[in-house]
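One structure is given below, encoded as structure tokens.
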Amino acid sequence: MAPLRKTYVLKLYVAGNTPNSVRALKTLNNILEKEFKGVYALKVIDVLKNPQLAEEDKILATPTLAKVLPPPVRRIIGDLSNREKVLIGLDLLYEEIGDQAEDDLGLE
């Protein structure tokens, strides 16, 4: 039986439809579709339309990307254009490498 894959729950906080917001979403979608296709959920939150959500989650700047699940919560604030920095910042790159090493060794 194949092992269950983790589902990654992410929130992207943006401020309207600005060039920075559009670029952050496009870049993030590219990374997620390439690296985590089918095992992630992304919620985009416009802090101009939903300021209460930003306040509840203590978001002070945009764009902010938060990995909610699996724990621990991790955040990246600002530029999301560097794939490796995004994956490392969210603590996803090391999991990816660890999972690949386990696959190579036949571990579960």
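Glycine too: its Cβ is placed from the backbone N, Cα and C atoms.
For the mutagenesis experiment Tyr8 to Ala, the note given by Swiss-Prot reads: Enhances KaiB(fs); when associated with 89-ALR-91 and A-94. Packing around Tyr8 (mutagenesis position) is summarised by its Cβ count: 19 other Cβ atoms lie within 10 angstroms of its Cβ, all protein chains included.
DSSP assigns Lys11 (mutagenesis position) to a strand segment in the three-state reduction. Cβ environment of Lys11 (mutagenesis position): Leu42, Lys43, Val44, Ile45, Asp57, Leu65, Ala66, Val68 lie under 8 Å away, each six or more residues apart in the same chain. Here the residue is the original one, but Swiss-Prot notes a mutagenesis experiment at this spot, Lys11 to Ala: Loss of circadian rhythm.
Here the Cβ of Asn29 (mutagenesis position) has 13 other Cβ atoms within 10 Å, regardless of which shown protein chain they belong to. According to DSSP, Asn29 (mutagenesis position) sits within a helical segment. Here the residue is the original one, but Swiss-Prot notes a mutagenesis experiment at this spot, Asn29 to Ala: Increases binding to CikA; when associated with A-8, 89-ALR-91 and A-94.
Here Swiss-Prot describes Glu33 to Ala as a published mutagenesis experiment; the accompanying note says: No longer binds CikA. When Cβ atoms from all protein chains are considered, those within 10 Å of Glu33 (mutagenesis position) total 11, not counting its own.
Quoted from Swiss-Prot, the note on the mutagenesis of Ala41 to Asp is: No longer binds KaiA or CikA. In the three-state DSSP scheme, Ala41 (mutagenesis position) falls into the strand class. Other Cβ atoms within 10 Å of the Cβ of Ala41 (mutagenesis position) number 12 in total over all chains.
Looking at Swiss-Prot, the entry for mutagenesis of Lys43 to Ala says: Loss of circadian rhythm. Within 10 Å of the C-beta of Lys43 (mutagenesis position) we count 12 further C-beta atoms, all protein chains included.
According to Swiss-Prot, the mutagenesis experiment Lys43 to Glu carries the annotation: No longer binds KaiA or CikA.
Record note (Swiss-Prot) on the mutagenesis of Lys58 to Ala: Loss of circadian rhythm. All protein chains shown were included, and the count of other CB atoms within 10 Å of the CB of Lys58 (mutagenesis position) stands at 8. In the three-state DSSP assignment, the secondary structure recorded for Lys58 (mutagenesis position) is coil.
Secondary structure at Lys67 (mutagenesis position), taken from DSSP and collapsed to helix, strand or coil, is strand. A sphere of 10 angstroms centred on the C-beta of Lys67 (mutagenesis position) encloses 21 other C-beta atoms. Looking at Swiss-Prot, you'll find the mutagenesis Lys67 to Ala noted as follows: Circadian rhythm strongly weakened and destabilized.
According to Swiss-Prot, the mutagenesis experiment Tyr94 to Ala carries the annotation: Enhances KaiB(fs); when associated with A-8 and 89-ALR-91.
The CA atom of Ala41 (mutagenesis position) is located 6 Å away from the CA atom of Tyr8 (mutagenesis position).
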